[in-house]
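*Asks:* Pasting in a structure now, in structure tokens, and then I'll have a few things to ask.
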Amino acid sequence: MRPQILLLLALLTLGLAAQHQDKVPCKMVDKKVSCQVLGLLQVPSVLPPDTETLDLSGNQLRSILASPLGFYTALRHLDLSTNEISFLQPGAFQALTHLEHLSLAHNRLAMATALSAGGLGPLPRVTSLDLSGNSLYSGLLERLLGEAPSLHTLSLAENSLTRLTRHTFRDMPALEQLDLHSNVLMDIEDGAFEGLPRLTHLNLSRNSLTCISDFSLQQLRVLDLSCNSIEAFQTASQPQAEFQLTWLDLRENKLLHFPDLAALPRLIYLNLSNNLIRLPTGPPQDSKGIHAPSEGWSALPLSAPSGNASGRPLSQLLNLDLSYNEIELIPDSFLEHLTSLCFLNLSRNCLRTFEARRLGSLPCLMLLDLSHNALETLELGARALGSLRTLLLQGNALRDLPPYTFANLASLQRLNLQGNRVSPCGGPDEPGPSGCVAFSGITSLRSLSLVDNEIELLRAGAFLHTPLTELDLSSNPGLEVATGALGGLEASLEVLALQGNGLMVLQVDLPCFICLKRLNLAENRLSHLPAWTQAVSLEVLDLRNNSFSLLPGSAMGGLETSLRRLYLQGNPLSCCGNGWLAAQLHQGRVDVDATQDLICRFSSQEEVSLSHVRPEDCEKGGLKNINLIIILTFILVSAILLTTLAACCCVRRQKFNQQYKA
């Protein structure tokens, strides 16, 4: 009898548990439970005991107790982020012996109740811990962190830490990634990271550091120091082993000079943008001539930026960003050792000239950004920059360049010259005036922008034997395009822009460009287009703000199979006579941009939306015109008859009067 009673009690218990479980609004899939944003005030106690992943983020939890959390001993992933947790019961996570990932981000752990709770306690198997966004401050952090021998990733971002000491990261021998971004760190005590022998990734961005005077983390591979107030960066003078650093971010600081990085031979990524850097133009100075850190820092003596240090400094560097600095000149010696460099950004500086004339200079460089400087001269050697594919020169003052400046770049594919004063030469038979630049015969070039260069005449053969796929000649008011100026591009050109040039006549036989997909003729004074009588590849046609009144089917018929988008705003379109356009609108073959706002005019000058025009409207208009013509003809004939009749009567009367007098 007794076993039967026990069995009945067990069944009742299971039934009640199942009933309560059904009431829990959490989503359960296999061993994963999601209780996100449910307004929960405490950890649910009726979840499956074998749950391995529990997401309680976005609720209103204020305290974490050992019970019921300790019931879920199989937990591996626990997300408690974005709650209001300010109390952790001692040993709250002690029963979770399998826990590997714990997130307490964006809570209130800095409140006094968290202090009295004794911190997190030991986390023997946790590999990932997120404590970001808790207003944690120095001193409290040491009391909150417990023993975590397996911890690999720790996030302390978006807190209020001001100082790191030797004791901050104790008992974390396996830590590899440490995120401290967006704190208020001003001081890092010597040896603060000595207890982290496996640390490879360190993020110290968005803090208040002013100097790195004795960098000695040989094992570190990624270091982010961006968005601080760093005035100097110096490695240890006698490191115990070779530095492994490959990625260094120092952007948005206050560096006045290029740091001496000869001790970092493995560096492949270096970002120094948004600083105050000027490169030295003379011989190296002694340490007295170099900017020293602000007072309050016991920095080692700083050496001049070195390009000739032992070995080959920066010889493995692939990416260098020096944009938004105050560089006026690039010394020849600066580029000598950058033999592996692939990407160089020097935009937004004060450069007036750039030279790369030496044989083999920057042999691996693929992208060079010199945009938005004050460049007036550009000298590129015949065998320099042999791998360069992209050259960005927009926003400079280039003019009167050597004619074959770009023809010497054997691998050049993309060239942006927007906002300069470059004048293209003609073809081999029409070279052009002095100071023009040759764009013909550059067999590798695919994309060219000559926007806003004050070009007056585009000569015949300007791009002969240069298989461009994209050409932008916009914003050159008064541009005259000579017959044959785009000759040689018929089989390659896919994108052509001639916007804002004031063109009245287009001397380009567009139907011959069989690969053309996008054509921009906006903001000109065109009223006619050449006839596309055969099928072509054109998909997008921009005719905004021109003088088109009619787009007859005889001229546009060849576009029906390919055209997908047509821009026509700002043209004096006729409501009648545009049968081809109306058919495209009503049948939906072509997407005419903003069709509801596309206005056309009837002969009576009445303006309506083109999408509202029906064929019968034009038929009625035609009937009205015919009736008007008939009426006018009748009135004219009647007037002639009446005039003739009056004249005859007058003659007869005169004859009658003469006979009567006689």
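Any Cβ shown, glycine's included, is placed from N, Cα and C.
For reference, Swiss-Prot lists these features for the protein:
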{"type": "DOMAIN", "residues": "21-48", "note": "domain 'LRRNT'"}
{"type": "MUTAGEN", "residues": "Cys211 to Ala", "note": "Abolishes interaction with Latency-associated peptide (LAP) of TGFB1; when associated with A-350"}
{"type": "MUTAGEN", "residues": "Cys350 to Ala", "note": "Abolishes interaction with Latency-associated peptide (LAP) of TGFB1; when associated with A-211"}
{"type": "MUTAGEN", "residues": "Cys436 to Ala", "note": "Abolishes Cell surface localization without affecting interaction with Latency-associated peptide (LAP) of TGFB1"}
{"type": "DOMAIN", "residues": "571-620", "note": "domain 'LRRCT'"}
*Asks:* Please determine which of the mutagenesis positions listed here (Cys211, Cys350, Cys436) has the lowest count of neighbouring CB atoms within 10 Å.
*Replies:* Cys350
*Asks:* What is the separation, in Å, between the Cα atoms of Cys436 (mutagenesis position) and Cys211 (mutagenesis position)?
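*Replies:* With distance taken Cα to Cα, Cys211 (mutagenesis position) is 49 Å from Cys436 (mutagenesis position).
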*Asks:* Distance between Cys211 (mutagenesis position) and Cys350 (mutagenesis position) at the Cα atoms, whole Å?
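*Replies:* Cα-Cα distance, Cys211 (mutagenesis position) to Cys350 (mutagenesis position): 26 Å.
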*Asks:* Work out, from DSSP, the number of helix, strand and coil residues along the domain 'LRRNT' (21-48).
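*Replies:* Result for the domain 'LRRNT' (21-48), in helix, strand, coil order: 3 helix, 6 strand, 19 coil.
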*Asks:* What three-state secondary structure does DSSP assign to Cys211 (mutagenesis position)?
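*Replies:* Strand, per DSSP.
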*Asks:* Reduced to three states, what secondary structure does DSSP give Cys350 (mutagenesis position)?
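*Replies:* The three-state answer is coil.
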*Asks:* Helix, strand or coil at Cys436 (mutagenesis position), per DSSP?
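*Replies:* For Cys436 (mutagenesis position) - judged by DSSP and reduced to three states - the answer is coil.
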